[in-house]
Amino acid sequence: MNSLLMITACLALVGTVWAKEGYLVNSYTGCKFECFKLGDNDYCLRECRQQYGKGSGGYCYAFGCWCTHLYEQAVVWPLPNKTCNGK
């Protein structure tokens, strides 16, 4: 019974730690990474994993790379005090 409670608690903790999602952002310009092939996209998957680690995923959503399974402190679009090339 104690083992079952520990397993349940661990699964709940993992779900909260890896819950963040968001657009991949260029930290210098404040712009989202653009993509044109909507849905599963090798470019977005590769860029998300490069920036956030192997555990993350990525696909093209609304012409921007959307990253999934991020850690809570991951930086995603929009950046505070930074607009995309003044737009």
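Keep in mind that glycine also has a Cβ here, set from the backbone N, Cα and C atoms.
The noted changes are left out; the structure has the residues it started with.
Fair warning: this is a prediction, and the values are worked out from it, not measured in the lab.
Residues or ranges marked as domain 'LCN-type CS-alpha/beta' in Swiss-Prot: 20-85. In terms of DSSP secondary structure, the domain 'LCN-type CS-alpha/beta' (20-85) contains 13 helix, 21 strand, 32 coil.
According to Swiss-Prot, the experimentally introduced change Ser27 to Ala is described as follows: Has little effect on the binding affinity to rat sodium channels. On its own chain, Ser27 (mutagenesis position) has Val75, Leu79 as residues at least 6 apart in sequence with a Cβ closer than 8 Å to its own Cβ.
Applying an 8 A CB threshold to same-chain residues 6 or more apart, the list for Tyr28 (mutagenesis position) is empty. According to Swiss-Prot, the mutagenesis experiment Tyr28 to Ala carries this note: Has little effect on the binding affinity to rat sodium channels.
Other C-beta atoms found within 10 angstroms of the C-beta of Glu34 (mutagenesis position) number 12, with every protein chain shown included. Listed in Swiss-Prot is the mutagenesis experiment Glu34 to Ala, annotated as follows: Induces a marked shift in the voltage dependence of activation of Drosophila DmNav1 (para) channels and a contraction paralysis in blowfly larvae. However, it retains its high affinity for rat brain neuronal membranes and is highly active on the SCN2A (Nav1.2) channel.
For the mutagenesis experiment Phe36 to Ala, the note given by Swiss-Prot reads: 11.2-fold decrease in binding affinity to rat sodium channels. The number of other CB atoms found within 10 A of the CB of Phe36 (mutagenesis position), across every protein chain shown, is 8.
With a 10 A radius on its CB, Glu47 (mutagenesis position) counts 18 other CB atoms from all the protein chains. Quoted from Swiss-Prot, the note on mutagenesis experiment Glu47 to Ala is: 648-fold decrease in binding affinity to rat sodium channels.
Listed in Swiss-Prot as a mutagenesis experiment, Glu47 to Gln is described as follows: 394-fold decrease in binding affinity to rat sodium channels.
Here Swiss-Prot notes a mutagenesis experiment, Gln51 to Ala, with the remark: 10.8-fold decrease in binding affinity to rat sodium channels. If you draw a 10 Å sphere around the CB of Gln51 (mutagenesis position), it holds 20 other CB atoms from the protein chains shown.
One mutagenesis experiment catalogued in Swiss-Prot, Gln51 to Trp, is accompanied by this note: 35.8-fold decrease in binding affinity to rat sodium channels.
Quoting Swiss-Prot on the mutagenesis of Tyr59 to Ala: 1451-fold decrease in binding affinity to rat sodium channels. Summarising the environment of Tyr59 (mutagenesis position), the number of other Cβ atoms within 10 Å of its Cβ, over all protein chains shown, is 19.
Around Phe63 (mutagenesis position), the same-chain residues six or more apart in sequence whose CB sits under 8 Å from its CB are Glu34, Cys35, Phe36, Leu38, listed in sequence order. Under mutagenesis, Swiss-Prot gives Phe63 to Ala with this note: 831-fold decrease in binding affinity to rat sodium channels.
For Trp77 (mutagenesis position), the same-chain residues 6+ apart in sequence whose C-beta sits under 8 angstroms from its C-beta are Gly22, Tyr23, Leu24, Val25, Gly30, Cys31, Lys32, Gly64. Under its mutagenesis entries, Swiss-Prot includes Trp77 to Ala with the note: 87-fold decrease in binding affinity to rat sodium channels.
Tyr59 (mutagenesis position) sits 10 Å from Glu47 (mutagenesis position), counting Cα to Cα.
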